[in-house]
Amino acid sequence: MTEKVTKLALASRLIVLLVQLVANGALPEHKPDVFRMPVSSDQNASWIDKVIKRCLGGLRHWDGEYFLHIAENLYSYENTLAFYPLYPVVVRHVGQAVEAIGISLSQESILLVVAVALNFWLFCESANLLFQLTQVLFNDLNKSWNAALIYCFNPATIFFTAAYSETFFAYSSLHLMLECSKPTGSFRYLRLGTALAACLLCRSNGLITLGYPLYFFGRQLLLKNKEPNTCMQLTQMTLTILGAIGILHTYYFYIYRLYCLPNTRPNHPQHIVDYAVERKYLLSGQGSEGSPWCQYTLPFPYTYVQSHYWDVGFLRYYKWKQLPNFLLALPMLSFMHWHCYDYMQHLAKAVWAKLTPSGFKELIRDHTTFPFVLHAAILTLVCTVYVHIQVSTRLLASATPVFYWFAADHMPKTLAQLKLRSKAGALFVWCTTYSLVGTVLFSNNYPWT
């Protein structure tokens, strides 16, 4: 089954790549006034560079420009601090390894190829992780396959191929969830800690994934009788979590040193400086006078940067001019709100029926999906009231497997049994329409969810 899932995932990525290639060549590219990675005039484009730009150029738009800029120049502009480092830094180091081989490509082309190739590989791996996680929790091959199928053609599928961190985060979070959900009851702390650190370094919402090791470790202590090695396990789990948080704070310290300490003066290339002047961006190395967040008691830049540069905040996006973006996000948000509410309603009835210590343990043992649905419900609520509403589809599609489990419940055993005038049919139309339209629009630099 692993081979079958891998073939499905790879085929879906090749379809997206083909649609992007055709759309990028057939339609005129939109040129919005947004961030574009500044490129040195010293880079001479060879014919291979032009072929790569022609074939993959549609996969670098919007946030992809930021990730590729960080991969090449690190955090030279303050607005790039909205993007966490794991994905672009991995792309950077793999790109440097490829460049060391002596391939005659520009750095811009190498980074784009590496970014897309990395997402291809991680997508196939994450599809298999989703299949395995679903099988561990539900022991249902049909549901596991349908979940993987929907994942491969999810409504935000273009963002899992483009130079975005969605695929890396999906891979990291699914790996963490699978490690926490292992039925053996013994945690592999090194793997768990690595996956947790990857989640924290990949996306800001990775912080919520801390709840998984905490919940499943507490669940194990509750359901099992006290064992002689409980203290050792508690120590190991504590060190694992603190280690992952410590790695995240190493990144925070690096950013603080880069932007707030007066003795840090990066030697920026001239084209980076020129673009900063043109766009009125704050360059790193300005010292504590450069930005207000340097004076905060806890000088974490993320919230400030999101608020200052993107106007992200509680209900700030609720404006009439954003109605099209609300409509784009409506299918995902309404789907998730309803199914999470329905799950919690049934859970509340089960809790009410078993208000005893033994009944509580039974609930914890039987409702293994509770932390996943709670996580999904929190993310859905945050998307609804806080973030730019149009990112809800890709955020939820990459951050939680719950969407795929709920969707898989509506799917028939085979696609031959699929009827368009049914819930499964509506789901099929939604996923295929968003996949196709999203790929066409995104690859030509038009706004998309």
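Cβ coordinates come from backbone N, Cα and C, glycine included.
Under the heading of mutagenesis, Swiss-Prot lists W62 to L and annotates it as follows: No phenotype; when associated with V-276. For W62 (mutagenesis position), the same-chain residues lying six or more positions away in sequence with a CB closer than 8 A to its CB are V34, F442, N445.
Quoted from Swiss-Prot, the note on the mutagenesis of D63 to A is: Shows reduced levels of chp and ninaE, small rhabdomeres with severely disorganized microvilli and retinal degeneration; when associated with V-276. Taking Cβ-Cβ distances under 8 Å and a sequence gap of 6 or more within the same chain, the neighbours of D63 (mutagenesis position) are F83, Y164.
As a published mutagenesis entry, Q306 to A appears in Swiss-Prot alongside the note: Mild photoreceptor cell and microvillar disorganization; when associated with V-276. Look at Q306 (mutagenesis position): DSSP puts it in a helix.
Taking the Cβ of W310 (mutagenesis position) as reference, residues of its chain lying under 8 Å away and at least six apart in sequence are, in sequence order, A82, H388. For the mutagenesis experiment W310 to L, the note given by Swiss-Prot reads: Shows reduced levels of chp and ninaE, small rhabdomeres with severely disorganized microvilli and retinal degeneration; when associated with V-276.
Long-range Cβ contacts of Q306 (mutagenesis position) within its own chain (separation 6+, distance under 8 Å): A82, V312.
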